Amino acid sequence: MYIQNLELTSYRNYDHAELQFENKVNVIIGENAQGKTNLMEAIYVLSMAKSHRTSNDKELIRWDKDYAKIEGRVMKQNGAIPMQLVISKKGKKGKVNHIEQQKLSQYVGALNTIMFAPEDLNLVKGSPQVRRRFLDMEIGQVSPVYLHDLSLYQKILSQRNHFLKQLQTRKQTDRTMLDVLTDQLVEVAAKVVVKRLQFTAQLEKWAQPIHAGISRGLEELTLKYHTALDVSDPLDLSKIGDSYQEAFSKLREKEIERGVTLSGPHRDDVLFYVNGRDVQTYGSQGQQRTTALSLKLAEIDLIHEEIGEYPILLLDDVLSELDDYRQSHLLHTIQGRVQTFVTTTSVDGIDHETLRQAGMFRVQNGALVK
């Protein structure tokens, strides 16, 4: 798939912009704080209905406007798909093929993107929350059902935490509702964990040969989804549910004492190992960067395997963060397969073959010129 054109209205520092893209490589050049990252973010938001930079949607709307609009024409194997996302202070509304989607979880998945920005190099050494968000965003692109389950889990988790707070402060003494909320949480938590386990195994399958290639065969990458659950079959929904019930039974008094849910997928993590050693703790910066790059490149093949289309790759000021060898490996891997957007302050360092087939855009103060 590829984006044929994009139109922005009142998005960040863009008053209005219309762009036609090449279906292979598009390079966006400009000084810092001119709007390069905003353009990349707009493509990502069109795809995911949320930003990778902020959870406050109001920041996406131009300061003097009431709403922002992103429109794009996505080309797939079976034809063109117009997409539109309107962001207002009341919320977001998305259209696919001119049809308004009742839920954003139904909207997500029509356009698949992979964002690789400098902060993604912290995927390995960052907090568990960073890695959980990575899993949730990437699984959601290929599984709308997962987004629904995750949203439901977060809703029930919030309700359960609220009730635990009431028990903690003795505003409530009857624990019957806690049992009801626990049963509801367990059912959906099991679904979330199973999907994360399956995704982690798929990601490892694709990331291992990529990592081996970058490390010249010297390193083996393995992934482990880390959860406090103790189950013999990690993909058995009923066994995971039983394990959660047992955990919550043991934690009940401690949860009431603290007023918060102490077990569940919201506390899980993904661990990365290189040659059997935890790369977050013991890996060099080079190994950590190779791991992050391998994971991002693995997503390309994983998404293609799931939906039969290659996603769009967004490289936001990340090439300058990679040494020549890793940069060359990245560009060689995607060449000819994936529509790619690259932002940079200078074309120095980008190989001539990539530039030869690229559409070139210059951005200054929210204005774009091809």
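Using the three backbone atoms N, Cα and C, a Cβ is placed for every residue, glycine included.
Don't expect the noted substitutions in this model, because it carries the original residues.
Lys36 (ATP binding site) falls within a helical segment according to DSSP. Per Swiss-Prot, ATP binding site is recorded for Gly30, Glu31, Asn32, Ala33, Gln34, Gly35, Lys36, Thr37.
Experimental mutagenesis is annotated in Swiss-Prot for Glu255 to Lys, with the remark: In recF15; protein is inactive, increases sensitivity to DNA damaging agents, moderate induction of RecA following DNA damage, in a recF15-rarA deletion RecA is not induced by DNA damage. The Cβ of Glu255 (mutagenesis position) lies under 8 Å from the Cβ of Leu164, Phe248, Thr261, Leu262, each of these being in the same chain and 6 or more residues away along the sequence.
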Inside 8 A of the center formed by the CB atoms of Gly30, Glu31, Asn32, Ala33, Gln34, Gly35, Lys36, Thr37, which other residues of the chain have their CB, for the recorded ATP site? Asn38, Thr343, Thr345, Val363
So for Gly30 (ATP binding site), how many other CB atoms are inside 10 Å of its CB? 21
Across every protein chain in view, the count of C-beta atoms other than its own within 10 A of the C-beta of Lys36 (ATP binding site) is 24
Counting every protein chain shown, other Cβ atoms within 10 Å of the Cβ of Asn32 (ATP binding site) number 8
Neighbouring C-beta atoms (10 Å sphere around the C-beta of Ala33 (ATP binding site)): 10
